[in-house]
Amino acid sequence: MKLRAEDVLANGTSRHKVQIDMERQVQIAKDLLAQKKFLEAAKRCQQTLDSLPKDGLLPDPELFTIFAQAVYNMEVQNSGNLFGDALLAGDDGSGSESESEPESDVSNGEEGNENGQTEIPNSRMFQFDQEEEDLTGDVDSGDSEDSGEGSEEEEENVEKEEERLALHELANFSPANEHDDEIEDVSQLRKSGFHIYFENDLYENALDLLAQALMLLGRPTADGQSLTENSRLRIGDVYILMGDIEREAEMFSRAIHHYLKALGYYKTLKPAEQVTEKVIQAEFLVCDALRWVDQVPAKDKLKRFKHAKALLEKHMTTRPKDSELQQARLAQIQDDIDEVQENQQHGSKRPLSQPTTSIGFPALEKPLGDFNDLSQLVKKKPRRH
């Protein structure tokens, strides 16, 4: 059968053949991730992405999400983070320890320095150090008694105010009527040289890979088309993954930003049990990160905690099948409510740098499919520095 011109790539390869091979590589990488062979999974994704033809065949977004999870878990292994919850494909929730191999020590020399390196995507997500969020805009503007203490204090106050304003705008974000400026045109997509993602800060590398997955999932917007239900669902799932990585890296405000973005996408979907569960999960994760953001006033934390508590209680009356998980979440949120109320009376006793507990990390069992967080029923104590 003679192939049509549009079915043949510039190098003479069948477009269909390349697509089939890419799907096979995705499945292999997913299996490696499930086996906790993080370096092998990451290299499989890197080599697949670098080998794709550059003339119009777009990568499967899942190559980027698997790559991101593998790189993230390599960093967890490198840092000896005993409290880090891995983002795994096919995690059965058993909580069994991985037989970690020394595979996370990557040699940069193995890949070599390639010619023709393309620029890293111009992702806006890294602006959030100054553009992070808070839950409300109507916040008292500080108790600064030492006016003129120095430019550092003034800059810090400006950043806090920008954070408050940014989150106030984001709390009601909906992609149905607002442009998502984190989803850039695919022309910004990296084309080759993916070995760089084994270097430097692997947390940020994982986030950048997820940002590229967003470019691919959101690409219909460049043609003025509406995103499909499935695309919005998968974009929401990518934002959850971003939030989980940021939360584990103690970038709590950035995590809240992306959990709220996920909520914005989930709330545009048609009502369904899966959607309801994702909304519940995202609401809980906002609270899980929020407890560590000191810039948010206690009254606004209480609003969010009580909102999540009411959602959980309502959900538990109609969905008893996962009541054990929801009970654990409910107990944690009630603890948060009690702590905020106690702090209002007696002042905070929590060290500023304590990271969060982790209930609800997602696991990919199929392309950005259902999240499996049943392994997180035991509430862990935050690690201390």
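Glycine residues also receive a Cβ, built from the backbone N, Cα and C atoms like all the rest.
No substitution from the list is modelled in this structure, which keeps its original residues.
Under the three-state DSSP scheme, Glu248 (mutagenesis position) falls in the helix class. Swiss-Prot documents Glu248 to Ala as a published mutagenesis change and attaches the note Strongly reduces affinity for dimeric histone H2A and H2B; when associated with A-250; A-288; A-291 and 332-A--A-342.
Under its mutagenesis entries, Swiss-Prot includes Glu250 to Ala with the note: Strongly reduces affinity for dimeric histone H2A and H2B; when associated with A-248; A-288; A-291 and 332-A--A-342.
Of all Cβ atoms in the shown protein chains, 26 besides its own fall within 10 Å of the Cβ of Asp288 (mutagenesis position). Quoted from Swiss-Prot for the published mutagenesis Asp288 to Ala: Strongly reduces affinity for dimeric histone H2A and H2B; when associated with A-248; A-250; A-291 and 332-A--A-342.
Here Swiss-Prot notes a mutagenesis experiment, Arg291 to Ala, with the remark: Strongly reduces affinity for dimeric histone H2A and H2B; when associated with A-248; A-250; A-288 and 332-A--A-342. Other Cβ atoms within 10 Å of the Cβ of Arg291 (mutagenesis position), summed over all protein chains shown, number 23.
Counting other Cβ atoms within 10 Å of each Cβ, the lowest count among the mutagenesis positions Glu248, Glu250 belongs to Glu250. Across the fold, the C-alpha of Glu248 (mutagenesis position) and the C-alpha of Asp288 (mutagenesis position) stand 11 Å from each other.
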